[in-house]
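For reference, Swiss-Prot has these:
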ACT_SITE  Cys377  active site, proton donor
BINDING   Ser227, Gly265, Glu298, Pro299, Gly300, Arg301, Tyr406  pyridoxal 5'-phosphate binding site
BINDING   Tyr341, Asp342, Asp378  substrate binding site
MUTAGEN   Lys95 to Ala  Loss of activity
MUTAGEN   Cys96 to Ala  Almost unchanged activity
MUTAGEN   Cys338 to Ala  Loss of activity
MUTAGEN   Cys377 to Ala  Loss of activity
Amino acid sequence: MAGQTIIVSGLNPAAILQSTIGGGASPTAAAAENGTRKVIPLSRDALQDFMLSIITQKLQDEKQPFYVLDLGEVVSLMDQWKSSLPNIRPFYAVKCNPEPSFLSILSAMGSNFDCASRAEIEYVLALGISPDRIVFANPCKPESDIIFAAKVGVNLTTYDSEDEVYKIRKHHPKSELLPRIKPMFDGNARCPMGPKYGALPEEVEPLLRAAQAARLTVSGVSFHIGSGDADSNAYLGAIAAAKEVFETAAKLGMSKMTVLDVGGGFTSGHQFTTAAVAVKSALKQHFDDEPELTIIAEPGRFFAETAFTLATTVIGKRVRGELREYWINDGLYGSMNCVLYDHATVNATPLAVLSNRTNVTCGGSKTFPTTVFGPTCDALDTVLRDYQLPELQVNDWLVFPNMGAYTKAAGSNFNGFNTSTIVTHLAYTYPS
């Protein structure tokens with residue numbers, strides 16, 4: 001995995017900041033030459049100035065795109081999680097964004113990790129994180145990955161087919177299984193999971209019997225309502241269905257189950273507030289008689305989406321009457337793949353560092369209907385259409401906020417534009 005890793009420790013934001021910049025260094029000093037990276041402390045409204053400073057640095061002579069990771073935003077989101085869902089342990093979904101610095105600060109604040117492959121497990125273990133803080137949350141795993149999980153001690157895993165039981169029995173009999181059930185209502189999820197994963201109600205008992213016959217431990221139940229779910233009511237039905245699985249296991253004489261994995265689907269902001277209320281209500285209704293129950297979740301975009309900002313350079317321009325067309329050096333085959341695969345909507349803010357240095361944000365300037373293309377030769381590589389932007393020139397910049405979820409992680413190297421080489425800079429914002 002490309003990129004450097006910072007070392008962070010402690011739950012206190014000040015302590016995290018201090019450890020990321022190196023012990024004893026002043027907040028604006030570069031980290032010691034030990035592989036850690038410089039972290040800049042900023043007020044919340046100074047992030048744009050920080051990005052401008054990066055753009056003007058000699059390191060940006062080639063004007064390559066870059067990310068800024070706001071560690072302060074991550075701390076704030078973790079505070080929200082612990083305040084709203086204090087009894088649910090987050091297992092961050094590594095697939096959403098595996099940036100090492102991001103994983104490090106999440107780990108320091110107590111997050112565990114949801115991994116879906118051997119490579120993701122290796123990312124997490126490389127940061128010194130214990131294997132018992134990982135759930136291997138992929139219901140269908142290659143046998144080689146199961147063998148690796150057994151070797152390194154990652155035991156908690158999901159399944160939703162009898163064939164998976166046979167693979168696990170053969171290669172990792174010490175596994176602790178979580179049958180994954182299919183929610184009957186996906187609640188308008190941006191990316192539904194039900195068509196691919198999850199046992200139907202009539203399949204649950206055979207799956208439990210298969211694990212029982214294989215003498216494997218079934219520790220609990222998991223589900224996932226879908227990524228970016230907009231309807232929190234989906235959790236209500238899923239938690240009720242999970243309770244039925246607990247009851248079925250008890251009727252089969254299986255050992256008492258102790259884990260409930262409520263999956264992902266959480267998005268920061270109002271959706272999270274309503275989701276937290278729905279989850280707590282359903283848990284009280286269906287699992288209030290399970291005081292020893294360990295409840296976990298697999299949030300991805302909740303922590304990642306708003307913590308990252310992407311800066312891109314305008315590399316080309318064409319004028320057709322009132323229409324302005326710009327090419328930038330990242331696009332749908334790179335970070336903006338989220339537009340296609342994650343059904344995301346992106347927004348751009350201009351930084352006219354070349355054409356309007358006295359008003360780089362172009363406040364009050366006339367705007368034009370604009371199309372923004374990515375850099376590849378494919379016409380599909382269109383980031384924005386009918387979008388209002390001011391007049392820009394080649395070597396001006398466009399900045400995209402909320403670009404942390406399923407962006408760089410899913411990018412490609414098509415046409416030789418290598419998404420994996422995009423650098424991430426670190427900042428730590430405080431409320432103004």
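Any Cβ shown, glycine's included, is placed from N, Cα and C.
Just the original residues are modelled here, none of the noted substitutions.
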Lys95 (mutagenesis position) sits from Asp378 (substrate binding site) (Cα to Cα, rounded, in Å) at a distance of 26
Running the binding-site residues Gly265, Glu298, Pro299, Gly300, Arg301 through a 10 angstrom C-alpha radius around Cys338 (mutagenesis position) leaves none
Ranked by how many other Cβ atoms lie within 10 Å of their Cβ, the binding-site residues Glu298, Asp342, Asp378 are led by Glu298
Cβ contacts within 10 Å for Tyr341 (substrate binding site), all chains included, total 11
If you rank the recorded positions Lys95, Cys338, Cys377, Tyr406 by how many other Cβ atoms lie within 10 Å of their Cβ, the lowest count goes to Cys377
Rounded Cα distance in angstrom between Cys377 (mutagenesis position) and Tyr341 (substrate binding site) is 19
The answer, for which of the binding-site residues Gly265, Pro299, Gly300 has its Cβ ringed by the most other Cβ atoms inside 10 Å, is Gly265
Pairwise CA distances across Tyr341, Asp342, Asp378 (listed as binding substrate) top out, in Å, at 19
